[in-house]
Amino acid sequence: MPRPRVSELSQRQAPRLRSSSSTSDSNHSNRLITTDQSFKPGVDRKSPRSGGPNSDPLGQKKLGGRISDLESQLGQAQEELRLLKEQLANAEAVKKQAQDELHKKSKKPNPLARVEESATEAERIDRDEIPGDVQKETDVFEVPVEKIAVEEEELRSGNDEAEKLVAKEDEIKMLKARLYDMEKEHESLGKENESLKNQLSDSASEISNVKANEDEMVSKVSRIGEELEESRAKTAHLKEKLESMEEAKDALEAEMKKLRVQTEQWRKAADAAAAVLSGEFEMNGRDRSGSTEKYYAGGFFDPSAGFMDPPGMADDYDDGLGSGKRKSSGMKMFGELWRKKGQK
């Protein structure tokens, strides 16, 4: 029975190792694709730019909506950041495990060198052996060849693990880059959210000031309205007072007119009396008395009753405004004076 060679064993083991390696690579690529699909940082995220603060309610409503939108985006970014950190931690754990396995396998002796030494020893024994002992030596040699094949498979598996480790390192680098981008975006959203909150606070304070000014203006308008009502009441009162004063003025003017008429009549009477005293009283007694009686028979003087009012004076007395007593007392004094002059 011919001896199996190491190269033939290696060729028989290689397809199985390649299939396992391809399966591992496909699993690794599927894991990367799943990671890429599950992580979509910042997709369709449009952060609004902040504008100037508006004191009108519509601007405040829009600003509040933008702040709530930013807060929701910030929460989504925090959740994605947490998932990225978990993926990075898992990748680090897998990397560490692969490094440990690779380190353990690197401490084992090199199976390729052992295979080469075994092949050289087998050829040497093949040349030196007797033909009758071929079957016996073949059975003895099959055990180390199978052992070498297992070690070669382990080596190939170690190489696959090393390739996986390299791919995992690339994945970790990519996750770190995405994590850095997410942290930057999270920081930017936080700053923008803080800026919008400050603008909202400024707008709220400005609206509060405007409302305070508005309340003050309303109170001023109310006070001015009350003052205007008071002024209207005062104006109406003054108008009534002015009307009453005008009525009193008209009454006084009428009284003054009557007094002027009476004064004119008194002046005429005084002139007549002076004329009588200066001219007609120079006659002797009886003639003078008779003439005096004749003179006063018209109603100016009555020796028994005193001085009489001239015609038309009684009506003026009746029309006077409360001055009848003063007029009568004045006429009595004038009559007494006239009587004394007559006795002389």
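Glycine is treated like the rest: Cβ placed from N, Cα and C.
According to Swiss-Prot, the protein carries these features:
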| type | residues | note |
| --- | --- | --- |
| MUTAGEN | Q265 to P | No visible phenotype; when associated with P-270 |
| MUTAGEN | Q265 to R | Loss of plasma membrane localization, but stays in the nucleus; when associated with G-266 |
| MUTAGEN | W266 to G | Loss of plasma membrane localization, but stays in the nucleus; when associated with R-265 |
| MUTAGEN | A270 to P | No visible phenotype; when associated with P-265 |
| MUTAGEN | K341 to E | Localization greatly shifted to the cytosol; when associated with E-344 |
| MUTAGEN | K344 to E | No effect on the plasma membrane localization, but decreased growth depolarization. Localization greatly shifted to the cytosol; when associated with E-341 |
For Q265 (mutagenesis position): DSSP state (helix, strand, coil): helix
Sparsest Cβ surroundings (other CB atoms within 10 Å) among the mutagenesis positions W266, A270: A270
Cβ atoms near Q265 (mutagenesis position) (within 10 Å, other residues, all chains): 16
